[in-house]
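Asks: Mind looking over this structure? Questions follow.
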Amino acid sequence: KEFECDGKLQWPELIGVPTKLAKEIIEKQNSLISNVHILLNGSPVTMDFRCNRVRLFDDILGSVVQIPRVA
């Protein structure tokens, strides 16, 4: 495995959840996450990997549409 990160690393149960609530849940469940970015689905992102970052991709209604994961 190329990257080793501690704590919970993905949240499939947050699909369909409002992104602001999902952000709070992620930060509560993994205190090592200090960067939660909310992005419209399809937005371009950098390819660098960080153990402290999760990207939340949402739709125009503000609900999570992709599994949030450390990236």
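Note: Cβ is positioned from N, Cα and C throughout, glycine not excepted.
Given the structure is predicted, the values throughout are model-derived calculations rather than measurements.
This is the feature table in Swiss-Prot:
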VARIANT   Asp6 to Lys  In components B and C
VARIANT   Glu24 to Gly  In components B and C
VARIANT   His37 to Gln  In component C
VARIANT   Phe49 to Tyr  In components B and C
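How buried are the listed features, and what sits near them?
Replies: Long-range Cβ contacts of Asp6 (variant position) within its own chain (separation 6+, distance under 8 Å): Leu32, Cys51. Asp6 (variant position) carries neither a helix nor a strand DSSP state and counts as coil.
Around Glu24 (variant position), no same-chain residue six or more apart in sequence has its CB under 8 Å from its CB.
In the three-state DSSP reading, His37 (variant position) counts as strand. In this view, His37 (variant position) is surrounded by 13 other Cβ atoms within 10 Å of its Cβ, with every protein chain counted.
Look at Phe49 (variant position): DSSP puts it in coil. Other Cβ atoms within 10 Å of the Cβ of Phe49 (variant position), summed over all protein chains shown, number 11.
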Asks: Rounded to the nearest Å, what's the C-alpha distance separating Phe49 (variant position) and His37 (variant position)? Just drop the number here, would you?
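Replies: Cα-Cα distance, Phe49 (variant position) to His37 (variant position): 13 Å.
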